[in-house]
Amino acid sequence: MFKRAMSTDGPVARTILKRLECGFPDYKNFAFGLYNDSHKHKGHAGVQGNVSAETHFRIEMVSKKFEGLKLPQRHRMVYSLLQDEMAQANGIHALQLSLKTPQEYESKAK
């Protein structure tokens with residue numbers, strides 16, 4: 001159940017990680033992945049002129065804080081933590097989220 005993955009170490013990724021650590025302190029107890037998928041979107045119309053190499057991220061996270069919440073509510077929790085980075089001109093352009101409870105993660109792993 002303890003899986004950790006990070007495919008980036010840039011300033012935006014470090015900020016994302018810091019904010020998630022504050023908002024979801026239990027994430028370290030479960031599966032977590034932060035991936036910079038920006039390289040897959042070079043030349044994409046939405047990021048033309050953006051000088052940042054960190055625009056598209058994928059977050060896979062398991063937390064007890066998601067228990068009893070529907071998917072949109074879980075997404076809103078993460079969006080609220082990252083709203084400043086998403087509002088910046090050279091900030092996060094796209095965010096793909098996979099947010100599960102420990103029980104959901106365990107049942108999927110079987």
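Backbone N, Cα and C define each Cβ position, glycine as well.
Substituted residues are absent from this model; it holds the original ones throughout.
Listed features, source Swiss-Prot:
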- HIS56 to Cys: Partial loss of function (MUTAGEN)
- HIS56 to Ala: No effect (MUTAGEN)
- HIS93 to Ala or Cys: Loss of function (MUTAGEN)
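Rounded to a whole value, the Cα-Cα separation of HIS93 (mutagenesis position) and HIS56 (mutagenesis position) is 6 Å. Most Cβ neighbours within 10 Å, among the mutagenesis positions HIS56, HIS93: HIS56 holds that distinction in the structure as shown. Under DSSP, HIS56 (mutagenesis position) is assigned to a strand (E or B) in the three-state scheme. Reduced to three states, the DSSP call for HIS93 (mutagenesis position) is coil.
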